[in-house]
Every structure is written in C-alpha cells, then in structure tokens.
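Okay, structure first, notes after.
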Amino acid sequence: MWLELVLASLLGFVIYWFVSRDKEETLPLGDGWWGPGSKPSAKEDESIRPFKVETSDEEIKDLHQRIDRFRASPPLEGSRFHYGFNSNYMKKVVSYWRNEFDWRKQVEILNQYPHFKTKIEGLDIHFIHVKPPQLPSGRTPKPLLMVHGWPGSFYEFYKIIPLLTDPKSHGLSDEHVFEVICPSIPGYGYSEASSKKGLNSVATARIFYKLMTRLGFQKFYIQGGDWGSLICTNMAQMVPNHVKGLHLNMAFISRSFYTMTPLLGQRFGRFLGYTEKDIELLYPYKEKVFYSIMRESGYLHIQATKPDTVGCALNDSPVGLAAYILEKFSTWTKSEYRELEDGGLERKFSLDDLLVNIMIYWTTGTIVSSQRYYKENLGQGIMVHKHEGMKVFVPTGFSAFPSELLHAPEKWVKVKYPKLISYSYMERGGHFAAFEEPKLLAQDIRKFVSLAELQ
C-alpha cells in the first residue's frame, strides 16, 4: 500500500511538471493553392454563390441498375457483424434502397437549408449557412462553425441545427441563439477535391477560417468531432484571437506520459485522479483500448497508405460503398452492436438518414478523395506535424460520449487544452454525436458557451 502511494506521488509530480509547461504559441497561417495547375496571377473570385442539390432521372436509373447487380456472399453462421457488414442484413438495406427510398424527396429535404459555394485557395467550397428565424429583442446570434468527419458529411448536423438556431421552438432556452455554418471538407460531398497532394487538417482549418472571415465573422465559436475535432483544434492553434470558444466531442490526444498511466492498472487509476466513470470506460484496458483499436483500425491503415486502390471498388459499387460506410455507423455508435444480426443500425438511425449520407458520397463520387484525407494527415507518421505537439489556449468544452471509440478522460484532454472550462460525461451516445444525440450535444454546447461568455 505504502509503495503504491509513494509511486503514485512520484508519478503525480512528474505529471504536474509535464502539464505545467504551458508554452503559448500559434500555428503559422500560411497559404495554399489546391486547384489544378499553377495559381493564376489574377485575384481569386471571392463571391458567394447560392447552390442547390440536384438529381436527374439518369442518376437514379444508373443507381438502380448498379443496385440490381448486387452479388451477395453468404455470411458465416453466427458471425453477426463480427466479420464486417452482414450480407443478410444488406439484402434488407438494398431492397429498401431500391424500392422505397425516395432520393428526389431527400434532395428536397437537403435543400431545406440554404446552401452556398465559394472559391478558396483554388477550390469550390460548399457550406450551409442557417440563420435564426427569430431573435429575442436586442440580441444578436452567435456564429458557430460545425465541422464533420469521415464517413459523415454536413448532413450529420441537420437535426441539431434547429436546436441551435431556434431553441425556443424546440423547448430550449433562448439565452444563446446561434447562426450555424456547416462546410463540407474539401473532397467530401459538394466541396471540390484537391488536385494536389498535401491538403490536410491544417490547410482545411485555414480554408474554413477564410470562409468565416469572408462571411464577415471576426470572432466565432467552433465545434467538431472526428476530423472536425482536429480541424477545429488546428484553427484554434492558428487564429486563437478569432476563436471565442472550441467545443469538441472527440479529442486527438497526442501520446504523452499521462496517456500511458492507465497501463499501471486500475488501482493506480484511482490514485492518479481518474474518476469512477473514467475507470468504467477505460478498463479492462486491454479490451477497451488495445483490442478495440486493433479491431477498428483496419480501414485507417488502408486509407492512410493506398486509399485509391480500395476507392476504385467503392466508387464503382453503391452497395459496396454502403457496406463500407454503414459498418462504421454500426460499430462506432456502440461497439456491442457487433453482436447483432442487423448491427443495431436502426436502433439510432432511420434507413433514410443513413442512405442520404451514402448518397452524398455516391452522387458526388467523393469516396476516394475523402479517403485520401487519411493519407494527407497520417501518411507521414504520428508526431511529425508541428500542431501535434502544440497546446490549445482558447476556452474549450468537451462532451465525453460513453460509446466513443476511445474514452478521453478530463485529465488527458486538459494536457492538450489547458483552458478546458467544461467537461461533460454524456448520458449516452457514440461517435456520431450530432447525428445520434442532437439534443444532448446541443445542450452541452449551450452549457459550454454560457461559461465561455464569462471568460
């Protein structure tokens, strides 16, 4: 017992020394050109143009013909979702997609919010911009940039947007009313893909910062999960004076002494200040971290090395694309869904919502360019980019959803984000928080902004 206390005290001192070395620095803003060919000498067109999602008979006919040629491989007996997407359940998805899913109706739903495009660094950047339908007298809306990840899209935010822009109509306080901007990452959905190598999270952060200033915002809030978390983090590192607050539901925590401490075992976890909830979500460590990462990172290795190869297959087969993406919406929502014959997909999402996200990738042909984002960010290795070793010095809020791929305790988050002012253990939910639990996420964003406004 005494030995454990002494060791824990020594570890605590080392951790305190490590955490207290707060060096405030900013990420260089830089510039870039990602369009085809050389950057033209003429000034880039900075106009903002309305955009509408459209479809055609030819597009739908081609989709149906490809779906009709779906060739299923029988799953192994009792395999459920342990081998990936179960082809027996895929038959149900395919039948619904072919016979009941109404893409024209879904296009109308996509167009319920105003869409725009604008040229930034040689690329046509797509975004939706939703203003409050009503405001309390004498109040102005708070601008909020929300950034998606992979294999999601701007559509993930469709259910949370009204809770932020029109809270009173949805039973929430109108103390904070937001003006929401949701861009598509370059190479995702309706944003043009780069013609050149190297467009990573830092370049995306700069592009989205330019978008916000082009829209007239000098100070704003930002929120993200998955790649959106890293993009927003980079923006906070790059232009901290413009970011009023950063809210995340996933953290890219660089390897540090602190993140290694759970290896000491569950008993030391309590000595080191981990809460009971942290211990519940981290242990058994081998199963919940090591084995989980091994099971769920196969796609990452492919996309961070040779994304174009698998992309050839996915861009040619809508059913293959659906299997590849929807498997993530199963396991990343809750890992236990691997035990179910249908992957639990319809427990949290409708088939319409899931297929709209697939259709955004399919109709734009952007699965390959979206996968390349892994190569651009991870292809050179880990801890080789300047931003990975930098801390973030803007007010930060964090939503810890219990079924996220890897739990990030408050102590880990605070190492990277010393100005963490809000950390919430969420009641339920997984990786696709805005899509799965929009009300819970909206409430936590509002809680964080209330604290950030006092800073």
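Start at 1 and count along the chain as shown; that gives each residue its number.
Cβ from N, Cα, C; glycine included.
No substitution from the list is modelled in this structure, which keeps its original residues.
Given the structure is predicted, the values throughout are model-derived calculations rather than measurements.
Residues or ranges marked as active site, nucleophile by Swiss-Prot: Asp226. As annotated by Swiss-Prot, active site, proton donor applies to Tyr374. Annotation comment: Swiss-Prot describes His431 as active site, proton acceptor, evidence class a curator's inference. Swiss-Prot gives this note for the published mutagenesis Asp226 to Gly, Asn or Ser: Loss of catalytic activity and loss of covalent substrate binding. One mutagenesis experiment named in Swiss-Prot is Glu388 to Ala, and its note says Slight decrease in catalytic activity. Glu404 to Ala appears in Swiss-Prot as a mutagenesis experiment; the accompanying note says: Loss of catalytic activity. Listed in Swiss-Prot as a mutagenesis experiment, Glu404 to Asp is described as follows: Increases catalytic activity. Mutagenesis annotation in Swiss-Prot: Glu410 to Ala, described as Slight decrease in catalytic activity; the structure shown retains the original residue. Here the residue is the original one, while Swiss-Prot reports the published mutagenesis His431 to Gln with the comment Loss of catalytic activity and severe reduction in substrate binding.
Using a 10 Å Cβ-Cβ cutoff, Glu404 (mutagenesis position) registers 23 neighbours. The shortest Cα-Cα distance between Tyr374 (active site, proton donor) and any of the mutagenesis positions Asp226, Glu388, Glu404, Glu410, His431 is the one to Asp226. Taking the mutagenesis positions Asp226, Glu388, Glu410 in turn, the residue surrounded by the fewest other Cβ atoms inside 10 Å of its Cβ turns out to be Glu388.
In sequence order, Gly225, Asp226, Met250, Lys328, Trp332, Thr333, Phe401, Ser403, Glu404, Leu405 are the residues near His431 (mutagenesis position), counting only same-chain partners six or more apart with C-beta under 8 A. Here the C-alpha separation of Glu410 (mutagenesis position) and Glu388 (mutagenesis position) works out to 18 Å. The 10 Å shell around the Cβ of the residue listed as 'active site, proton donor' contains 20 further Cβ atoms across the protein chains shown.
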